[in-house]
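The active site annotation in Swiss-Prot covers ARG72, TYR76, TYR98 and is backed by experimental evidence. If you look up Swiss-Prot, you'll see TYR98, HIS100, VAL103, ALA130, GLN172, ALA213, SER244, THR245 marked as S-adenosyl-L-methionine binding site. Swiss-Prot lists ARG72 to Ala or Lys among its mutagenesis entries, and the accompanying note reads: Impairs methylation activity. Among the sequence features in Swiss-Prot, the mutagenesis site TYR76 to Phe is noted as follows: Impairs methylation activity. One mutagenesis experiment catalogued in Swiss-Prot, TYR98 to Phe or Ala, is accompanied by this note: Impairs methylation activity.
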Amino acid sequence: METSTQTKAGSLTIVGTGIESIGQMTLQALSYIEAAAKVFYCVIDPATEAFILTKNKNCVDLYQYYDNGKSRLNTYTQMSELMVREVRKGLDVVGVFYGHPGVFVNPSHRALAIAKSEGYRARMLPGVSAEDCLFADLCIDPSNPGCLTYEASDFLIRDRPVSIHSHLVLFQVGCVGIADFNFTGFDNNKFGVLVDRLEQEYGAEHPVVHYIAAMMPHQDPVTDKYTVAQLREPEIAKRVGGVSTFYIPPKARKASNLDIIRRLELLPAGQVPDKKARIYPANQWEPDVPEVEPYRPSDQAAIAQLADHAPPEQYQPLATSKAMSDVMTKLALDPKALADYKADHRAFAQSVPDLTPQERAALELGDSWAIRCAMKNMPSSLLDAARESGEEASQNGFPWVIVVGVIGVIGSVMSTE
């Protein structure tokens with residue numbers, strides 16, 4: 001049974017709505033909005049605002065605390081205090097912010113820290129950020145070849161380092177050096193300071209992508225490609241606004257460390273990797289990237305094997321009851337049910353009808369692998385082996401670690417076609 005050391009009435013949950021109107025709000029976020037005693041929100045489009053108001057009638061719009069010439073930091077302090085005050089009254093409060101509620105958001109972090117320090121239950125739920133949208137719309141993978149993310153003014157003030165071998169993402173490029181707020185937009189008159197730094201690091205002809213995520217479902221994102229020098233042109237500079245983000249692709253690819261490749265045994269003895277990583281698809285925004293064919297001999301061989309594919313012996317398809325599927329969905333989307341389960345696993349599991357004995361036992365235990373075994377109808381001996389020998393069980397066939405992605409960098413080292 002899992003119990004909480006925090007017994008104070010009142011809680012704070014911070015959620016995000018994503019960037020694109022309504023559609024990027026998670027089911028988890030929506031469930032907390034619906035269950036809250038009071039909701040405070042700060043969103044950027046009226047459709048999302050209207051949607052929130054249909055899900056909970058006890059809502060407060062935090063956007064009203066901005067004002068022309070008013071310090072944004074003062075506004076953020078006020079926003080956080082408004083939420084914490086209601087938590088202190090014993091209410092279950094939800095704070096809603098656009099995008100990811102913890103990415104380039106000040107009041108969410110402040111309110112959470114204060115609530116936690118005073119002994120209240122407080123947590124943040126993830127959301128879709130502008131950077132997530134950027135990765136999707138520009139079709140880039142932050143893991144290849146790595147990514148640095150900065151706020152533009154901080155990037156300049158603290159002389160943050162740049163790696164010309166990695167992606168660079170700069171937020172708030174439309175309000176460089178501006179600490180206050182204006183309903184009509186920002187006079188970005190220090191923008192040239194940012195351009196100077198980019199030219200210093202990358203040169204005048206290096207590409208920069210001006211990115212704005214789509215905020216409405218009928219819109220397309222802005223993905224305009226310029227050179228650093230073109231950013232100095234007034235007609236282009238004035239397109240950069242408060243919701244603009246810059247993506248700067250790598251200037252060059254870093255050479256592989258041959259000694260490390262040998263130590264990791266990524267290549268057969270005597271085989272030497274390419275000087276430049278060759279990965280398909282290539283980054284369309286990056287200059288001088290080697291072309292790679294989509295159907296190399298190794299790809300064709302892998303595709304040919306599909307004709308003879310059969311699920312391996314260790315693969316376990318889903319084999320769960322409707323009762324178990326329904327209760328796991330309820331735990332994911334019903335905050336009250338989740339609280340009841342966390343308070344007493346056994347009592348909750350006993351109250352659920354139509355579970356199989358293995359499913360009920362797993363739910364009582366609350367162990368994620370026990371639940372996986374029950375829903376996949378896997379032998380309980382696998383779970384027992386894992387408990388007895390820990391990591392050793394994974395070497396004997398227990399799926400202790402699930403790998404759902406392949407790092408392209410390793411693949412590029414191993415391919416010499």
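Using the three backbone atoms N, Cα and C, a Cβ is placed for every residue, glycine included.
Known features from Swiss-Prot, placed on the structure.
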{"residue": "ARG72", "record": "mutagenesis position", "CB count, 10 Å": "15"}
{"residue": "TYR76", "record": "mutagenesis position", "CB count, 10 Å": "21"}
{"residue": "TYR98", "record": "mutagenesis position", "CB count, 10 Å": "25"}
{"residue": "HIS100", "record": "S-adenosyl-L-methionine binding site", "CB count, 10 Å": "23"}
{"residue": "VAL103", "record": "S-adenosyl-L-methionine binding site", "CB count, 10 Å": "18"}
{"residue": "ALA130", "record": "S-adenosyl-L-methionine binding site", "CB count, 10 Å": "22"}
{"residue": "GLN172", "record": "S-adenosyl-L-methionine binding site", "CB count, 10 Å": "20"}
{"residue": "ALA213", "record": "S-adenosyl-L-methionine binding site", "CB count, 10 Å": "24"}
{"residue": "SER244", "record": "S-adenosyl-L-methionine binding site", "CB count, 10 Å": "21"}
{"residue": "THR245", "record": "S-adenosyl-L-methionine binding site", "CB count, 10 Å": "23"}
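THR245 (S-adenosyl-L-methionine binding site) sits 22 Å from TYR76 (mutagenesis position), taking the C-alpha atoms as the reference points. In this record, S-adenosyl-L-methionine is bound by TYR98, HIS100, VAL103, ALA130, GLN172, ALA213, SER244, THR245; the longest C-alpha to C-alpha distance in that set is 16 Å.
Residue pair TYR76 (mutagenesis position) / HIS100 (S-adenosyl-L-methionine binding site) shows a Cα separation of 16 Å.
A helical conformation is recorded for ALA130 (S-adenosyl-L-methionine binding site) in the three-state DSSP classification.
Here ARG72 (mutagenesis position) is positioned 16 angstrom away from TYR98 (mutagenesis position), judged by their C-alpha atoms.
You'll find the Cα of VAL103 (S-adenosyl-L-methionine binding site) roughly 16 Å from the Cα of ARG72 (mutagenesis position). The CA atom of ALA130 (S-adenosyl-L-methionine binding site) is located 20 Å away from the CA atom of ARG72 (mutagenesis position).
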